[in-house]
Every structure is written in structure tokens, then in C-alpha cells.
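Since the structure comes first, as C-alpha cells, the remarks are kept for the end.
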Amino acid sequence: MTRETERFPAREFQRDLLDWFARERRDLPWRKDRDPYKVWVSEVMLQQTRVETVIPYFEQFIDRFPTLEALADADEDEVLKAWEGLGYYSRVRNLHAAVKEVKTRYGGKVPDDPDEFSRLKGVGPYTVGAVLSLAYGVPEPAVDGNVMRVLSRLFLVTDDIAKPSTRKRFEQIVREIMAYENPGAFNEALIELGALVCTPRRPSCLLCPVQAYCQAFAEGVAEELPVKMKKTAVKQVPLAVAVLADDEGRVLIRKRDSTGLLANLWEFPSCETDGADGKEKLEQMVGEQYGLQVELTEPIVSFEHAFSHLVWQLTVFPGRLVHGGPVEEPYRLAPEDELKAYAFPVSHQRVWREYKEWASGVRRPD
């Protein structure tokens, strides 16, 4: 028993939280079916992505891969295309690898043992708790950002939530206050409370069903919690991007490396500029590395795309392929009407939209 929960009225708290959840729970597509595979897909999608964004992607993904076996048997390019636009592509690569292992090692049944499930690729403590409690009723804690915020306020925890030790502390608290007869609903209710009521800014304390148990509310410091140390400044990376078409209307694209950021996704040719002339560097790169002669116009647009650890500063140059040798991997000349079949990261989807607007005369370079 931790000092936080030693005198905590857990049964009364469970009752008030679960009664509220029964009344107020959102009608979400992944809540209609407790199939372990579908729960797993939804939890992976919901990592670092808003619920409203996930809903249509989840429905389309399940339509395309309705069973674990269907996803396990799918080609990686097809899976990446189905995920296109959600970002954080390592999530779906790990999921794809993990369901393949489930199919071969466990006969297609998601393991209900926490140790076995946690050994699958990409499955961390939160995913273990969420999937196993919701699908199998296993009493494992599911501690995400919402839950850490709720618990920080409930128990007046001032430790930095970015530290692994703080997460472990919260996991232990959940184990001690959990409704063991219905762990899935309890975990889901805590998450829902953080999403709808105990929000990061301007929490609705007066409407909170568990306000009576909240130490931060009693002390008037709810908005000061949780404590999270600021990250260091992210790296800024200037990129020049070329949209190049040949005389037959085919567009030059390339496949990214099989490891690292945005692995195996397609993109338009690009290079880091480091403050140099982007047009000159692009022409030099394409010419020297791939033996292709290109003619670029002036840039049509510049914009930023942020990742968790860096920011791309993209400048887009339209142009044409004049002549050169055959196009070899990782490059490909794709007919324009076939580009939609390739999985592009969000940043390069925007590159294409900006290019099409420019080409149609909707906008001109500044």
C-alpha cells in the first residue's frame, strides 16, 4: 500500500467514477466490440493522436483488415497506405510485425498473459494494460497522459511525469484503487475523465464526479498539475523538395530507407540545404547521385512540418526531367494518376497539394 492510497476510500471512488462513466461515456466505434485485435488497433492509433482524428481511420483500417490474420498477411506497402495521414509510422510497423508473430506463435489469438503480450514488438506497459483489461478483464493498469494528469491532481503528486519512476508510481496507485471486478471499465473511465473533465487547461472541477476525493481541488492547485519539465529545443532542418515531371507526365518519387524516420514511405526528392541555395543543391544532388538532368523553377511555397524531435522547414521547387539514364531504385517514375496508390508522409502529401494548386493556376509563387 502506498502512502497516497493508505486512507483513500477506493470503493466509494470506484462507485462514483463508474456511475459517471456509465452515463457519460462517448459512443466510439472501438467500444462496440471487445475483440482483442480491434481493441489493440484502436489503442495503437490513439497513441499521440486525437480521438476525433482516429475515428475514420479506425473504421477504414478495420474495413480493410477486419481480422488479425488479414493484417498479418497484408503487404507492408498496403498497410502503410492504410495508415497514411496518421503519422508516427513506427506504430503501424510495430503492430504489423507483432500481429505476424501472434499469428505464427499464438495461432492468431492475442495472448492474455501480460508477460507474453509485452514481449511483442511495440507493446509497452500502457498497451498491455489497455488491451488486456478491456478485451480480457485482466487487472492491469493502463496509465497514459490522461491518467497521469488525473492521478497527479487526485493525490497531489508533484513528481515530474516525464520520468519513468513517476509512471511506475502511478501504475502502483492504479493497482491499489482499481475496481478488480471490472478493470477494463475502470481504466477506460479514468482515461475518459482526463479527456472530458480533468483536462490540461481549465479543468471542469465543478462538474467532476470525483471532486470530493481530489486533493488538488481542495488546495486550489488543479491547474498547476501535473508537473512536466520542458523539453529542450527541437532541431530545425531546412529541406529543399523537388516535384519533377518528365515529358510523359510521370513524376519522380523515391522510397525512403527501410529504417529510421518515415521508413519505407514514398516522397519527392529532397535534400538538406543548411542555408545554402536549395535549387542549386537539388539540381546537384539529382544530377550527381542519379545521373538525371533537371530544370527547376523558383520555389512556390515554404512551410514547416513538426515531429516530436525535429522540425522540417520545406521549400518546394517544381521542375522537369530533361534527360538522363534509366531511373533506378530507390527512385521511380510514377504516372500522376497512380500517385494516390503510394503511401506518402503528411508533409509530402502537402507538397503535392501545393504543387497541384500552383500547376492549375490557383496560386503563384510569391
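Glycine residues also receive a Cβ, built from the backbone N, Cα and C atoms like all the rest.
Here the original residues are kept at every noted site.
Swiss-Prot has this to say about the protein:
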BINDING   Trp30, Arg31, Gln48, Thr49, Leu86, Gly87, Tyr88, Tyr126, Glu188, Ser308  DNA binding site
MUTAGEN   Glu43 to Gln  Loss of catalytic activity
ACT_SITE  Glu43  active site, proton donor/acceptor
DOMAIN    105-133  domain 'HhH'
MUTAGEN   Asp144 to Asn  Loss of catalytic activity
BINDING   Cys198, Cys205, Cys208, Cys214  [4Fe-4S] cluster binding site
Across all chains shown, how many C-beta atoms besides its own are within 10 angstroms of the C-beta of Tyr88 (DNA binding site)?
16
From the Cα of Asp144 (mutagenesis position) across to the Cα of Gln48 (DNA binding site), what is the distance in angstrom?
10
Find the shortest Cα-Cα separation between Asp144 (mutagenesis position) and the binding-site residues Trp30, Tyr88, Cys198, Cys205, Cys214, and name the residue that gives it.
Cys198
Distance [Cα-Cα, Å, rounded] between Tyr88 (DNA binding site) and Glu43 (mutagenesis position):
14
Where does the mean pLDDT land for the domain 'HhH' (105-133)?
97
Could you give me three numbers for the domain 'HhH' (105-133), the DSSP helix, strand and coil residue counts?
16 helix, 0 strand, 13 coil
Provide the number of Cβ atoms within 10 Å of the Cβ of Leu86 (DNA binding site), excluding the reference atom itself.
19
Glu43 (mutagenesis position): which of the binding-site residues Trp30, Leu86, Glu188, Cys205, Cys208 is the nearest Cα neighbour?
Trp30
For [4Fe-4S] cluster, residues beyond Cys198, Cys205, Cys208, Cys214 with C-beta within 8 angstroms of the site's Cβ centre include exactly Val150, Arg153, Val197, Pro203, Ser204, Val210, Gln211, Ala216, Phe217, Ala222
State the count of C-beta atoms found within 10 angstroms of the C-beta of Glu43 (mutagenesis position), not counting that atom itself.
22
Rounding to whole Å, the Cα atoms of Cys205 ([4Fe-4S] cluster binding site) and Glu188 (DNA binding site) are apart by 19
Neighbourhood of Cys214 ([4Fe-4S] cluster binding site) by C-beta distance under 8 A, where only residues 6 or more apart in the same chain count:
Arg153, Leu154, Cys205, Cys208, Ala222
Find, among the binding-site residues listed as Cys198, Cys205, Cys208, the one whose Cβ has the highest number of other Cβ atoms within 10 Å in the structure shown.
Cys198
Quick note, Cys198 ([4Fe-4S] cluster binding site) and Glu188 (DNA binding site): C-alpha atoms separated, nearest Å, by 14
